[in-house]
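S.K.: Pulled the feature table from Swiss-Prot, pasting it below:
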BINDING   Pro92, Val93, Ala94, Lys95, Gly96, Met97, Ala98, Ser99, Ser100, Thr101, Ala102  ATP binding site
MUTAGEN   Glu24 to Ala  Impaired helical structure and abolished catalytic activity
MUTAGEN   Glu24 to Gln  Does not affect catalytic activity
MUTAGEN   Ser99 to Ala  Increased KM for ATP
MUTAGEN   Thr101 to Ala  Does not affect catalytic activity
MUTAGEN   Asp103 to Ala  Does not affect catalytic activity
MUTAGEN   Glu132 to Ala  Increased KM for ATP
MUTAGEN   Glu132 to Gln  Increased KM for ATP
MUTAGEN   Asp135 to Ala  Impaired helical structure and abolished catalytic activity
MUTAGEN   Ser255 to Ala  Increased KM for L-threonine
Amino acid sequence: MRAHYSYLKGDNVAVAQCPASCGELIQGWILGSEKLVSCPVDWYSTVAVTAAPPLINERPLSRAMVERVLAHWQYPAHWSNEIRVDVRSSIPVAKGMASSTADIAATAVATAHHLGHSLDETTLAQLCVSIEPTDSTVFHQLTLFDHNNAATQIACEPPPPIDLLVLESPVTLRTQDYHRLPRQQKLIASSATLQQAWNLVQEACITQNPLRLGEAATLSAIASQTLLPKPGFTALLSLVEECDLYGLNVAHSGSVVGLMLDRKRHDIARLKGKLAEKKLTRHWPKQHLLKMVTGGVKLQ
């Protein structure tokens, strides 16, 4: 799901794309603080940056990122008045799919390119967390990431191939509202489980074992039920067993759920039928079949 631009070659435009995430593979108290590993999927925010006055209806966080990038290279702040940011994205907003991270990360890379610079992933992550908690979709590899301050960035080996049937709920939750919840005590209580999940993520990537990745994600999803419970969760776990799926993952600060599978091996039509039969579609009326992809922002 990519947004396409019709700019002619030679136009003075910088275009960058960043993927969405189907929630997180894992999120919780790991190595002394709350951290996450995002689950990048093939649904993208595309951002074009040109030399022109700003659009009236620009996204405020993308404009804030332009200002951060200018400040990073010590350019005059008023240059922002001659930089236009055009965001094209159909990623669902406020549901745990990293729509905001995709927007601001792509904006940062496109703006940097427009100014004649490039951004390494560490600097990009630091710029993003200076605006809001950030998903690890900004990294090419699956990465354990401290999404609040970017202090921890531990990359994994390439993961095994995974598809996800993403269950989209009409329920929205802003990331900043999740972060206002009193949650540290519950996070710490699940720290042993999350350490196990993190170990399984690393093992899954080293051994190319999708079942291990599903096991890791399911452990984290179960732990998340004490913080932000998903409706029909027990029925979803039963469905994973019944259809012999790899596991499930959730948005720990949102409402989406991902059923982890192989579209060549698992019967998607049967799975969707089971969702309806178990009345789970009342909670997740929309489903999207996506694949997990490499993360990172790419210039077009």
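Easy rule for this one: first residue shown is 1, then count along the chain.
Note that Cβ sites are derived from N, Cα and C of the backbone, with glycine treated the same way.
Sequence unchanged from the original; the noted substitutions are absent.
Tell me about the surroundings of these features in the structure.
M.R.: For Ser99 (mutagenesis position), the Cβ neighbour count at a 10 Å cut-off comes to 24, with all displayed protein chains included. Classification of Ser99 (mutagenesis position) by DSSP places it within a helix.
Under the three-state DSSP scheme, Glu24 (mutagenesis position) falls in the strand class.
Sequence-distant contacts (6 or more apart, same chain, Cβ under 8 Å) of Glu24 (mutagenesis position) comprise Leu36, Val37, Ser38, Cys39, Asp135, Ser220, Asn249, Val250, Ala251, His252.
Under a cutoff of 8 A between CB atoms, and with a sequence separation of 6+ in the same chain, the neighbours of Thr101 (mutagenesis position) are Cys18, Ser21, Cys128, Thr134, Asp135, Thr137, Val138.
Counting Cβ atoms from all protein chains shown, Glu132 (mutagenesis position) has 17 others lying within 10 Å of its own Cβ. Taken residue by residue with DSSP, Glu132 (mutagenesis position) is part of neither helix nor strand, so it is coil.
All chains included, 24 other C-beta atoms sit within 10 angstroms of the C-beta of Ser255 (mutagenesis position).
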S.K.: How big is the gap, in Å, between the Cα of Ala98 (ATP binding site) and that of Ser255 (mutagenesis position), rounded to a whole number?
M.R.: 12
S.K.: Let me check the 10 A CB neighbour count of Pro92 (ATP binding site). How many other CB atoms are there?
M.R.: 21
S.K.: Just how many other Cβ atoms lie inside 10 Å of the Cβ on Asp103 (mutagenesis position)?
M.R.: 24
S.K.: Sequence order is fine: just name those binding-site residues in Pro92, Ala94, Ser100, Ala102 with a Cα within 10 angstroms of Ser255 (mutagenesis position).
M.R.: Ala94
S.K.: Same chain only, sequence gap of 6 or more: which residues have a CB within under 8 Å of the CB of Gly96 (ATP binding site)?
M.R.: Ser21, Gly23, Leu173, Val250, Ala251, His252, Ser253, Gly254, Ser255, Val256
S.K.: Reported as an integer number of Å, what is the Cα distance between Ala94 (ATP binding site) and Asp103 (mutagenesis position)?
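M.R.: Distance between the two Cα atoms comes out at 13 Å.
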S.K.: Quick check for the class: what is the C-alpha distance, in angstrom and rounded, between Ser99 (mutagenesis position) and Glu132 (mutagenesis position)?
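M.R.: Between the Cα atoms of Ser99 (mutagenesis position) and Glu132 (mutagenesis position), the distance comes to 12 Å.
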